Amino acid sequence: MALYSISKPVGSKINKHSYQDENTLVGKQALSKGTEKTKLSTNFEINLPRRTVLSDVSNVGKNNADEKDTKKAKRSFDESNLSTNEEADKPVESKFVKKLKVYSKNADPSVETLQKDRVSNVDDHLSSNPLMAEEYAPEIFEYIRKLDLKCLPNPKYMDQQKELTWKMREILNEWLVEIHSNFCLMPETLYLAVNIIDRFLSRRSCSLSKFQLTGITALLIASKYEEVMCPSIQNFVYMTDGAFTVEDVCVAERYMLNVLNFDLSYPSPLNFLRKISQAEGYDAQTRTLGKYLTEIYLFDHDLLRYPMSKIAAAAMYLSRRLLRRGPWTPKLVESSGGYEEHELKEIAYIMLHYHNKPLEHKAFFQKYSSKRFLKASIFVHQLVRQRYSVNRTDDDDLQSEPSSSLTNDGH
C-alpha cells in the first residue's frame, strides 16, 4: 500500500533556474531577487547528488533481498585510495602521522601531551555550547539520556515493511549524506533526519516508490528544526531529479509530523561525544575518529538497538584504542554516562566488523577522507584491516594488539 496518495499536478517539473533562497545551489544566471552575498557559485552544481535513488531495485521483493538481488543497487566505488595487499605490510602510522598520531602500545599519554597534539577542528570552541555549561551540565545530560531512550526506534521495524530492506536504508542514507554535505548542513541535522525516518517507519509501512520521498522530507523537517538558514523546499525537491513535486513533499511533511505527534526531540550523539572529549582533555583527533565511527550508525542496522549515548561512548572508546590513547578511565566512564569498558566492546566490535566488509558507501567514505576530517575513513580502514583482521588470531605482532582485545574482558 502506498504511503501517500498524491496526484502530481500537470506541469510540475522543477525549473532549475527559477527558484531562490539564501542557500541557492543551482542556476547559471544571476537571480533577479535576493542579495549577491547569499548566492553560491554555479560551479557547485557539478557535484550535486541530484538523482532518483532506489529506482534500480524497484523489482526487489521483500523475500529476495540478499546480496544477489541488490547487486544492481550498489554504486561503483573506486578503492584506489585504499592500500593494496602489498601496501598492507607498511606501517599505517607512517602515512598519516602528521594528521593522526598513534602512540606506542605501552604509552600512557597525559592530558598535557594530548593538548599539544590538538589540531584545528570545528568543535574546538566547545565553551560556547550551552549544553557544556558547567552550572547546568549534570541536569542537562540527565535529561537528554532519558530522552535518548525515548527516541529509540524499533530495531526490527523492517520486518513490518513489505517492500523495503535494510540495504535500501543504507542506499537512502548514503544519498542523504551526499545532500547533507552539499547543502553544508549542521551534523545534528543528518542524525535527526535519520532518526525521523527510523521512528516513522517503526509506526507506518512505506512503499518503495515513496521511500525516497520519506527521506528527503525527513531531511527538510530536520533542517527546519536545526538550521539557522534552512534551504528552501525547492532545493530539496530538485535533488530528487523530478521524482517528486513541492506538493508531494508538503503532503508528506504534514503526514510524517502527524505520525510522530510533532515530537522532534532528539539528543544528537555529538553532545555525548563532546562530553567525553571534555573529560579526556579535548583531544580533537580522537573526537574526529569518534564522529566517523558514530556515523556508521547510518549504515549498520545492528546499531539501531543501542541508545545514541552508548554508541557515542563506544565510538570514543574505539577511537582511543585505535590511536592508543590509554585505558578507559573512571573519569571517562563518568562522562559517558556510566558505561564501563565491557559494556562498549560489543558495539566496538560491530564498528570493527563494518571495516572488514567490502567498501560500498562511497559518499560516507569520501566525506571522511577529506583533510577537514583528518582522512579518518582512510586511516581507520587501513588500521582496522591491519590490526583487527577477521582472519587474524595470533598475538605475535608486537606492533599491534590481538584481534580479540575488543571482544574479551582481558587487555
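Cβ atoms are placed via backbone N, Cα and C, with glycine included.
Original residues fill every noted site, and no substitution is shown.
If you look up Swiss-Prot, you'll see 139-265 marked as domain 'Cyclin N-terminal'.
The annotation that Swiss-Prot gives for the mutagenesis experiment Arg51 to Ala reads: Improves protein stability; when associated with A-54. In the three-state DSSP assignment, the secondary structure recorded for Arg51 (mutagenesis position) is coil. If you take the C-beta of Arg51 (mutagenesis position) and look for same-chain residues 6 or more apart in sequence within under 8 angstroms, you find Trp175, Asp241.
According to Swiss-Prot, the mutagenesis experiment Leu54 to Ala carries the annotation: Improves protein stability; when associated with A-51.
Within the same chain, residues at least six positions away from Arg169 (mutagenesis position) with a Cβ under 8 Å of its Cβ are Met158, Ile197, His301. Annotation of the published mutagenesis Arg169 to Ala in Swiss-Prot: Prevents binding to cdc2 and improves protein stability; when associated with A-170 and A-171; the original residue is retained in the structure shown.
Quoted from Swiss-Prot, the note on mutagenesis experiment Glu170 to Ala is: Prevents binding to cdc2 and improves protein stability; when associated with A-169 and A-171. Around Glu170 (mutagenesis position), the same-chain residues six or more apart in sequence whose CB sits under 8 Å from its CB are Leu298, Phe299, Glu360, His361, listed in sequence order. According to DSSP, Glu170 (mutagenesis position) sits within a helical segment.
Quoted from Swiss-Prot, the note on mutagenesis experiment Ile171 to Ala is: Prevents binding to cdc2 and improves protein stability; when associated with A-169 and A-170.
The secondary structure of Ser268 (mutagenesis position), as reduced to three states from DSSP, is coil rather than helix or strand. Residue environment of Ser268 (mutagenesis position) contains 23 other Cβ atoms, counted within 10 Å of its Cβ in all protein chains. Under its mutagenesis annotations, Swiss-Prot gives Ser268 to Asn the following note: No effect on protein stability; when associated with A-329.
For Thr329 to Ala, Swiss-Prot lists a mutagenesis experiment annotated as follows: No effect on protein stability; when associated with N-268. Thr329 (mutagenesis position) falls within neither a helix nor a strand when secondary structure is assigned with DSSP, and so counts as coil. If you take the C-beta of Thr329 (mutagenesis position) and look for same-chain residues 6 or more apart in sequence within under 8 angstroms, you find none.
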Around the Cβ of Ile171 (mutagenesis position), other Cβ atoms found within 10 Å total 24
Rounding to whole Å, the Cα atoms of Ser268 (mutagenesis position) and Ile171 (mutagenesis position) are apart by 22
